[in-house]
Amino acid sequence: MSAKAAEGYEQIEVDVVAVWKEGYVYENRGSTSVDQKITITKGMKNVNSETRTVTATHSIGSTISTGDAFEIGSVEVSYSHSHEESQVSMTETEVYESKVIEHTITIPPTSKFTRWQLNADVGGADIEYMYLIDEVTPIGGTQSIPQVITSRAKIIVGRQIILGKTEIRIKHAERKEYMTVVSRKSWPAATLGHSKLFKFVLYEDWGGFRIKTLNTMYSGYEYAYSSDQGGIYFDQGTDNPKQRWAINKSLPLRHGDVVTFMNKYFTRSGLCYDDGPATNVYCLDKREDKWILEVVG
């Protein structure tokens, strides 16, 4: 497991899609051999040079949803060809290096050359030429097509946030400051600060999500709600409908997710930064700032 896994991330193994397909085909119908120069790119297409993070364009089982961010640790595929079973794998370096390979092959007369390429799809990340098999057959002859048996990938994702249990920090995506709790008007209230000591737990019930502080200075006053003026305070009990929030991401939530919180009572108002007289976390009309969820520990 990478060092990154200790910082709120974990490595998990998932089933992925892998297929063999014709990467290059040439029929030499002449009476002499023919040389052909072939150029291939092995590894991931469209690699971001600044980060190895991939954004899923489709789900991976129940683990990764569309839009989730992850990194690829390795890919492993077992396959059968010519009545034999084999296994091939790509390391993290091989996946991301996008290596260009050039070489020349010689095709005998009256023969068909087929290059079978093994491609893998990991949440929309297209990994080409994991492996290749070159086959020469008579033109019109029977080919031995390789078949995938199993295909798995190790991916690095944010640790899952278990509702009602996992302690998190909530960070303003633009300002890079954390939600903290201070006393205002003899109530615990939310404001931004640089301290990482303030922890929260997310809950979900019939009315939406609730945000519980673990750092209230008034016993029992712990669920974030929007006042009529838009200030964010922490309330007793769970009956107040202004405590309910909608999160713009499907479950499961994970470390590093960037989300918005829209109030379920003031339905057009979202959790946001605003430079108020004493605190600066508000729920305001037609506002929905982005917040980063960070797993604690």
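Just so you know, glycine gets a Cβ as well, placed from its N, Cα and C.
Taken from Swiss-Prot as is:
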- K185, S227, Y233, Y282: N-(acyl)-sphingosylphosphocholine binding site (BINDING)
- W20 to A: Loss of ability to bind sphingomyelin, and to induce hemolysis (MUTAGEN)
- K21 to A: Decrease in ability to bind sphingomyelin and to lyse cells (MUTAGEN)
- Y24 to A: In double Tyr mutant; almost complete loss of ability to bind sphingomyelin and to lyse cells; when associated with A-26 (MUTAGEN)
- Y26 to A: In double Tyr mutant; almost complete loss of ability to bind sphingomyelin and to lyse cells; when associated with A-24 (MUTAGEN)
- V88 to C: In double Cys mutant; complete loss of ability to form pores when Cys are disulfide-linked; when associated with C-131 (MUTAGEN)
- Q117 to A: Decrease in ability to bind sphingomyelin and to lyse cells (MUTAGEN)
- E128 to A: Decrease in ability to bind sphingomyelin and to lyse cells (MUTAGEN)
- Y131 to C: In double Cys mutant; complete loss of ability to form pores when Cys are disulfide-linked; when associated with C-88 (MUTAGEN)
- W187 to A: Loss of ability to bind sphingomyelin, and induces hemolysis only at high concentration (MUTAGEN)
- W206 to A: Does not affect binding, and has little loss of hemolytic activity (MUTAGEN)
- W245 to A: Loss of ability to bind sphingomyelin, and to induce hemolysis (MUTAGEN)
- W291 to A: Loss of ability to bind sphingomyelin, and to induce hemolysis (MUTAGEN)
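This view paints the features noted in Swiss-Prot onto the structure.
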| residue | record | Cβ contacts under 8 Å, 6 or more apart |
| --- | --- | --- |
| W20 | mutagenesis position | Y79, W116, Q117, L118, N119, I133, I145, P146, Q147, V148 |
| K21 | mutagenesis position | W116, Q117, N119 |
| Y26 | mutagenesis position | V34, Q36, I107, K112, F113 |
| Y131 | mutagenesis position | V77, V88, Q117, L118 |
| W187 | mutagenesis position | Y218, Y221, Y233, F234 |
| W245 | mutagenesis position | G208, F209, R210, I211, A224, F261, M262, N263, K264, L271 |
| Y282 | N-(acyl)-sphingosylphosphocholine binding site | S226, G230, G231, I232, L271, C272, Y273, D274, G276 |
| W291 | mutagenesis position | I170, K171, H172, A173, M179, V258, V259, T260, F261, L271 |
Looking at the mutagenesis positions Y24, E128, W206, which has the shortest Cα distance to K185 (N-(acyl)-sphingosylphosphocholine binding site)?
W206
What are the other residues, in sequence order, whose C-beta lies within 8 angstroms of the center of the C-beta atoms of K185, S227, Y233, Y282 at the N-(acyl)-sphingosylphosphocholine site?
R184, W187, A189, S226, Q229, G230, G231, I232, T279
Across all the protein chains here, work out how many other Cβ atoms are within 10 Å of the Cβ of Y24 (mutagenesis position).
16
Of all the recorded positions given, namely Y24, W206, S227, which is spatially nearest to E128 (mutagenesis position) at the Cα level?
Y24
Please report the three-state DSSP label of S227 (N-(acyl)-sphingosylphosphocholine binding site).
coil
Whole-number Å value for how far Y24 (mutagenesis position) lies from W206 (mutagenesis position) (Cα to Cα):
56
N-(acyl)-sphingosylphosphocholine site residues K185, S227, Y233, Y282: biggest Cα-Cα distance, Å?
15
Could you find out if DSSP has K185 (N-(acyl)-sphingosylphosphocholine binding site) as helix, strand or coil?
coil
Using the alpha carbons only, what distance in Å do you get between S227 (N-(acyl)-sphingosylphosphocholine binding site) and Y24 (mutagenesis position) once rounded?
65
Note down the number of other Cβ atoms within 10 Å of the Cβ of K185 (N-(acyl)-sphingosylphosphocholine binding site), including every protein chain shown.
9
Fewest Cβ neighbours within 10 Å, where candidates are the recorded positions Q117, E128, W206, S227, Y233:
W206
